[in-house]
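Record features, source Swiss-Prot:
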- Lys3 to Glu: No effect on self-assembly (MUTAGEN)
- Lys9 to Glu: No effect on self-assembly (MUTAGEN)
- Lys34 to Glu: Unable to form multimers larger than tetramers (MUTAGEN)
- Leu40 to Ala: Assembles as protofilament sheets like the wild type (MUTAGEN)
- Lys42 to Glu: Unable to form multimers larger than tetramers (MUTAGEN)
- Leu47 to Val: Assembles as 10-nm filamentous structures (MUTAGEN)
- Met54 to Ala: Cannot assemble as highly ordered structures (MUTAGEN)
- Leu61 to Ile: Assembles as small oligomeric structures which cannot assemble further into larger arrays (MUTAGEN)
- Trp72 to Arg: Unable to form multimers larger than tetramers (MUTAGEN)
Amino acid sequence: MGKIFDQEKRLEGTWKNSKWGNQGIIAPVDGDLKMIDLELEKKMTKLEHENKLMKNALYELSRMENNDYATWVIKVLFGGAPHGAK
């Protein structure tokens, strides 16, 4: 008899498929099974982290130097003026 997939647990890691290469994991999402591409998830996490670092650096530059360009970039990219900026 085959294994019963427990939808409450996530499968950790990837498996190697001779035809398609590394495969993602299957994880339950709102009761449905969904393939998760681990490499894509890692890239998205890295981009989100870099975005947060850039945003914090611009806020700090705008605050410390009262830099109008940094304030403008923050307004264009993030939709608002930093705290304490004009």
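Every residue number used here counts from 1 along the chain in the order it is shown.
Placement of Cβ uses the backbone N, Cα and C atoms for every residue, glycine included.
Keep in mind the model shows the original residues, not the substituted ones.
Feature map: annotations from Swiss-Prot on the structure.
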residue: Leu40; record: mutagenesis position; Cβ within 10 Å: 10
residue: Lys42; record: mutagenesis position; Cβ within 10 Å: 10
residue: Leu47; record: mutagenesis position; Cβ within 10 Å: 10
residue: Met54; record: mutagenesis position; Cβ within 10 Å: 13
residue: Leu61; record: mutagenesis position; Cβ within 10 Å: 17
residue: Trp72; record: mutagenesis position; Cβ within 10 Å: 13
Practice prompt. Please report how many Å separate the Cα atom of Trp72 (mutagenesis position) from that of Leu40 (mutagenesis position), as a whole number.
Written response: 31
Worksheet entry | Alpha-carbon distance [Leu47 (mutagenesis position); Met54 (mutagenesis position)] in Å | 10
Discussion item. Tell me the Cα distance separating Leu40 (mutagenesis position) from Leu47 (mutagenesis position), rounded to the nearest angstrom.
Written reply: 11
Response to the item:
Whole-number Å distance separating the Cα atoms of Leu40 (mutagenesis position) and Leu61 (mutagenesis position) is 31
Discussion item. Can you tell me the CA-to-CA distance separating Leu61 (mutagenesis position) and Lys42 (mutagenesis position), as a whole number of Å?
Written reply: 29
Fill in: Three-state secondary structure, which DSSP defines for Leu61 (mutagenesis position)
helix
